[in-house]
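Asks: Among the mutagenesis experiments that Swiss-Prot reports, Ile295 to Ala is described with the note: Leads to an inefficient release from ACL4 with a delayed assembly into the 60S subunit; when associated with A-289 and A-290. In Swiss-Prot, the entry for mutagenesis Lys315 to Ala states: Significantly diminished nuclear localization; when associated with A-314 and A-319. The structure shown retains the original residue. A mutagenesis experiment is reported in Swiss-Prot for this position, Lys319 to Ala, and the note states: Significantly diminished nuclear localization; when associated with A-314 and A-315. Quoting Swiss-Prot on the mutagenesis of Lys332 to Glu: Leads to an inefficient release from ACL4 with a delayed assembly into the 60S subunit; when associated with A-334. In Swiss-Prot, a mutagenesis experiment is listed as Phe334 to Ala, annotated with the note Leads to an inefficient release from ACL4 with a delayed assembly into the 60S subunit; when associated with e-332.
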Amino acid sequence: MSRPQVTVHSLTGEATANALPLPAVFSAPIRPDIVHTVFTSVNKNKRQAYAVSEKAGHQTSAESWGTGRAVARIPRVGGGGTGRSGQGAFGNMCRGGRMFAPTKTWRKWNVKVNHNEKRYATASAIAATAVASLVLARGHRVEKIPEIPLVVSTDLESIQKTKEAVAALKAVGAHSDLLKVLKSKKLRAGKGKYRNRRWTQRRGPLVVYAEDNGIVKALRNVPGVETANVASLNLLQLAPGAHLGRFVIWTEAAFTKLDQVWGSETVASSKVGYTLPSHIISTSDVTRIINSSEIQSAIRPAGQATQKRTHVLKKNPLKNKQVLLRLNPYAKVFAAEKLGSKKAEKTGTKPAAVFAETLKHD
């Protein structure tokens, strides 16, 4: 990160004299691919098992008519006097029949995720919260935020009234993001409307605390605002929808505890046997590396630029003499000397004739 120090702001929005060093986790590589892979797997683990009824599609009496009637052998509803009689039943191709391969509750619902991969994704999501461009690209209204990452005094953890908590968020510049959430509430499209998912709305700021002294209850009824403990940060909250750049408000105690949780060059992580991931190259400016004197002295100079013709007309060398000479320069001498029409010279008598003459003399 380009910011080695972060200023702590009071609950009134004023900058204090405290300046905290940036924790090492914010220098972790930002890997959207790993975050997306881990998110899609972890997000499946909270699903509730569902299945169709075992009796669905079979709650009727139907028998096949057998062969000889020039109709399909599918079971058919008996009786008469109604349109249902004679109709096919049970099969998945029939109206009112069961589905193909009915769903079962013993499906494998959970997905195993590598422990280190999950930690890598969480560290990347934390590092992305400190990049203002990613936070803006995710849709958060942080134009009036003093700085990112935003660190607030630890007094925020002791607030027990929702009115006071909302006033503190407004004071630090998060009011625009709260209004965005309120205006985004819309009726869900689809069948989720009558499956207890009737409304949709955007995500607001995530408040990370070190110790809950009332902040969780104070903010739990504010639309879009979520809370999380710094010791158990969740990827589903840090990167909702696998989109990096969640707007996070850190308390001072939580911000200073990040090095203890994730570790640094001097402090060991509380996670057993874990070390923070590091970049493959220390300098992200690849152009500067390529143009450096050390690299330029070791590579050969660029040759002449070649321009590839967009369309090449292929010509037959057997019919086009210029193309033939380009492919085989010896063809000119071959034609001038008429070597193709000359007969091969006899080098001498055949061995069989010599052998016959020898026998005659003997």
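Cβ atoms are placed via backbone N, Cα and C, with glycine included.
At each noted site, the model still has the original residue.
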Asks: Tell me, how many other CB atoms lie within 10 A of the CB of Ile295 (mutagenesis position), whichever protein chain they belong to?
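Replies: A count of 11.
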Asks: Out of Ile295, Lys315, Lys319, the mutagenesis positions in the record, which is closest to Phe334 (mutagenesis position) when you go by Cα distance?
Replies: Lys319
Asks: Taking just the CA atoms, what is the gap between Ile295 (mutagenesis position) and Lys315 (mutagenesis position) in Å?
Replies: 45
Asks: For Lys315, Lys319, Lys332, listed as mutagenesis positions, tell me which one has the smallest number of other Cβ atoms within 10 Å.
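Replies: Result for the mutagenesis positions Lys315, Lys319, Lys332: minimum number of other Cβ atoms within 10 Å at Lys319.
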Asks: How far is it from Lys332 (mutagenesis position) to Lys315 (mutagenesis position), counting Cα to Cα, in Å?
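Replies: With the alpha carbons as reference points, the distance is 18 Å.
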